[in-house]
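Asks: Once you've had a glance at the structure underneath, I'll fire off some questions.
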Amino acid sequence: MVLYTTPFPNSCLSALHAVSWALIFPCYWLVDRLLASFIPTTYEKRQRADDPCCLQLFCTVLFTPVYLALLVAALPFAFLGFIFWSPLQSARRPYSYSRLEDKNPAGGAALLSEWKGTGAGKSFCFATANVCLLPDSLARLNNVFNTQARAKEIGQRIRNGAARPQIKIYIDSPTNTSISAASFSSLVSPQGGDGSRAVPGSIKRTASVEYKGDGGRHPSDEAANGPASGEQADGSLEDSCIVRIGGEEGGRPQEADDPAAGSQARNGAGGTPKGQTPNHNQRDGDSGSLGSPSASRESLVKARAGQDSGGSGEPGANSKLLYKTSVVKKAAARRRRHPDEAFDHEVSAFFPANLDFLCLQEVFDKRAAAKLKEQLHGYFEYILYDVGVYGCHGCCNFKCLNSGLFFASRYPVMDVAYHCYPNGCSFDALASKGALFLKVQVGSTPQDQRIVGYIACTHLHAPPEDSAVRCEQLDLLQDWLADFRKSTSSTSTANPEELVVFDVICGDLNFDNCSSDDKLEQQHSLFTRYKDPCRLGPGEEKPWAIGTLLDTNGLYDEDVCTPDNLQKVLESEEGRREYLAFPTSKSPGAGQKGRKDLLKGNGRRIDYMLHAEEGLCPDWKAEVEEFSFITQLSGLTDHLPVAMRLMVSAGEEEA
């Protein structure tokens, strides 16, 4: 399938569209600024309360007549531009595809050659987030503002979080339940390798810090500054760090004589100091940014290499990193596993390291989408943005906004399809909300069979009273997904050209699994075909699952204004009741605070990550390895991003 890199099929239409939008934009911008000046956020209200001279109010009164005068002057030009813009939308393509050619060893082409579908399994990490990048006046209805600056900061934080070192902690205690047994293979053999998954006979208590290249580096950094310090000439950045936290004999750490340790890159073994991660270069968003990998003391283990046998009499001091046990235990405590759970789950201050696929919702503003794309291209090679339709093309109602869907991938995209929900009503009818379907290639077998996966990203109808509309959209979602798989799958079942190893649905579904008003959606057949890792059954959540919709009134409180603070708050039941949104109460006169005191549960979880256990290739299985609720976008959106790591392996393999 040919992917569309431009919104129009030829340059003539593109030029005509650019001219028509240039005529419309001044009017659009003035209306947005005029409305935004009358919708203050709680942050701005607090600033005004601290302003004894009422300077901000004076500016609003002063500039409102100016905006109105300019708006009247811009209206004729906007009307002329609209005459050309509207019919052009019938020829507009439903998305724009962008690929950044990446020569890094972690680029998409190199990733395909890593995994042949034999030997060890491979994990893939998915994340979804509603980022509320609406025009500024509409974003303020959700108590967020400055859409353009937020778009850039969101991109920086996601990039820095995904490109940070991947930390895994392994403890040999047979009673420990805070670590992932399924993750152990990634310590023994690198992901994507075909090496044996055999467990060494003696496992020491270790913490593994794995990082796979400076994927978070901005594309322009290397051109301007040259290769990052510490990078090898060939760009290979495969390194790891073993941290001893237990198993001492006589008060001294044991030597790293394991077979597993022998497969790790040893710190200080070469001329390059391995204790410094290459993606800690000074770059956009690192200095003072909450998205910096160094922003959280508790989410990362800080490594520092020792001097070359300078002040240490202990042999091998510069090839081992010693840490206090309490520091590593603090990091390990972030992962908690329920006794009956087969995977790790946590509230994390960072997006998962080595994030493979990112699905975003509410990226409605075109300029914000461009800024977001520019930032994320520092890590993701393949991006689809500006997804949706405008005008009356393909839908009953006139569409002023696109779908808001945005997709980024480290792996090549093979096929794409988009469908607009035809039953939108109320204010949701102004946006072309729909579903984006993607087929990605993640490897190839020795027999030249492609290893592929399917991903669907969607955003359902928002008004809470329209349950029937959402159920109809879920029906359409399943039908469209079945048609997409049928139209893009290999024709021969006896000798297939492709192996399907995962099928994932993610997005903002705008209903939860705890509200009595959402019973219709909770019992939908989608949840029989796709598994929700956070759900026990209709209306029943797993005890560790928390809501993903924040109470907008508290977005700028000091307790939750940073990723670390929000993480700590959400780990306590009292904090969740204070800062998460809960189902609306039907009892009249019940205050927000008093209502929450009477509620049970952990808030409204409306952002979902679902995966299929059936419909994959025979003898293959996809199992959840980790599930995360992420606080890294605190203060930038009213939703919590969620992430899921799937371990894909042949069914006959032993874990």
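Each residue, glycine too, has its Cβ placed from N, Cα and C.
Here the original residues are kept at every noted site.
Below are the features I grabbed from Swiss-Prot:
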MUTAGEN   Arg92 to Ala  Strongly decreases binding with phosphatidic acid
MUTAGEN   Arg93 to Ala  Strongly decreases binding with phosphatidic acid
MUTAGEN   Arg99 to Ala  No effect on binding with phosphatidic acid
BINDING   Glu362  Mg(2+) binding site
ACT_SITE  His639  active site, proton acceptor
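Each of these features: where is it, how hidden is it, and who are its neighbours?
Replies: A coil conformation is recorded for Arg92 (mutagenesis position) in the three-state DSSP classification, outside any helix or strand.
All chains included, 16 other C-beta atoms sit within 10 angstroms of the C-beta of Arg99 (mutagenesis position).
Counting only residues at least six positions away in the same chain, the Cβ atoms of Asn130, Val131, Cys132, Leu133, Leu134, Gly404, His459, Asp508 sit under 8 Å from the Cβ of Glu362 (Mg(2+) binding site).
In three-state terms derived from DSSP, His639 (active site, proton acceptor) belongs to an extended strand segment.
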Asks: Under 8 Å Cβ-Cβ from Arg92 (mutagenesis position), six or more apart in the same chain: what's there?
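Replies: Result: Pro7, Phe8, His17, Val389, Tyr390, His393.
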Asks: Quick one: pull the CA-CA distance for Arg99 (mutagenesis position) versus Arg93 (mutagenesis position), whole Å only.
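Replies: Computed Cα spacing between Arg99 (mutagenesis position) and Arg93 (mutagenesis position) is 17 Å.
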Asks: Roughly how many angstrom lie between the C-alpha atoms of His639 (active site, proton acceptor) and Arg93 (mutagenesis position)?
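Replies: With the alpha carbons as reference points, the distance is 29 Å.
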Asks: According to DSSP, collapsed to three classes, what secondary structure does Glu362 (Mg(2+) binding site) have?
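Replies: In three-state terms, Glu362 (Mg(2+) binding site) counts as strand.
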Asks: Just how many other Cβ atoms lie inside 10 Å of the Cβ on His639 (active site, proton acceptor)?
Replies: 23
